[in-house]
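Working notes, structure below.
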Amino acid sequence: MSKTIVLSVGEATRTLTEIQSTADRQIFEEKVGPLVGRLRLTASLRQNGAKTAYRVNLKLDQADVVDCSTSVCGELPKVRYTQVWSHDVTIVANSTEASRKSLYDLTKSLVATSQVEDLVVNLVPLGR
């Protein structure tokens, strides 16, 4: 059974299904709906060289179709994913589960603020 992630935004629900998984990286893609606009999420968890910290990276890409009739990629259109969002978190390796949960809660709270929404949506620097 494939793993899935369900994203609920307003009235819409979008389901991403795991298509690839390794020890430190998973890729989830949207499999239903129009091809243009489908989402792909890449999640990775890697330890730094000194093994003192972990880096969590989430990257969201959105599908578009490239017209190949006028280029060298052949006759048929091809799907191209373009990064539309990413989020990086660094976690101290010897942290406790409680401190990591607190970091997660703080991150979730920060991203939900109107100031961060204004920064992301309207490109208004924080504090202005």
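Note: Cβ is positioned from N, Cα and C throughout, glycine not excepted.
Don't look for the substitutions in this one, it keeps the originals.
Quick look at what Swiss-Prot annotates:
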type    : residues                                                      : note
BINDING : Arg40, Arg46, Ala53, Arg55, Lys59, Asp61, Val84, Ser86, Thr90 : RNA binding site
MUTAGEN : Arg40 to Leu                                                  : Loss of translational repressor activity
MUTAGEN : Arg46 to Pro, Ser or Val                                      : Loss of translational repressor activity
MUTAGEN : Ala53 to Leu or Pro                                           : Loss of translational repressor activity
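Features as recorded by Swiss-Prot, highlighted on the structure.
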| residue | record | DSSP class |
| --- | --- | --- |
| Arg40 | mutagenesis position | strand |
| Arg46 | mutagenesis position | strand |
| Ala53 | mutagenesis position | strand |
| Lys59 | RNA binding site | strand |
| Val84 | RNA binding site | strand |
| Thr90 | RNA binding site | strand |
Cα-nearest neighbour of Val84 (RNA binding site) within the listed mutagenesis positions, Arg40, Arg46, Ala53: Arg40
Including all protein chains shown, what's the count of other C-beta atoms within 10 A of the C-beta of Val84 (RNA binding site)? 11
Ala53 (mutagenesis position) to Arg46 (mutagenesis position), Cα to Cα, whole Å, comes out at 9
Compared by Cα position, which of the recorded positions Arg40, Lys59, Thr90 is the closest one to Arg46 (mutagenesis position)? Thr90
Extent of the RNA binding site in Å [max Cα distance among Arg40, Arg46, Ala53, Arg55, Lys59, Asp61, Val84, Ser86, Thr90]: 26
Counting Cβ atoms within 10 Å across all protein chains shown, which of the recorded positions Arg40, Arg46, Lys59 comes out on top? Arg40
Could you state the CA-to-CA distance between Lys59 (RNA binding site) and Arg40 (mutagenesis position) to the nearest Å? 8
How many neighbouring Cβ atoms, not counting its own, are there within 10 Å of the Cβ of Ala53 (mutagenesis position)? 15
Measure from the Cβ of Thr90 (RNA binding site) and count the other Cβ atoms within 10 Å, all protein chains considered. 11
Which whole-number value in Å describes the distance between the Cα atoms of Arg40 (mutagenesis position) and Thr90 (RNA binding site)? 22
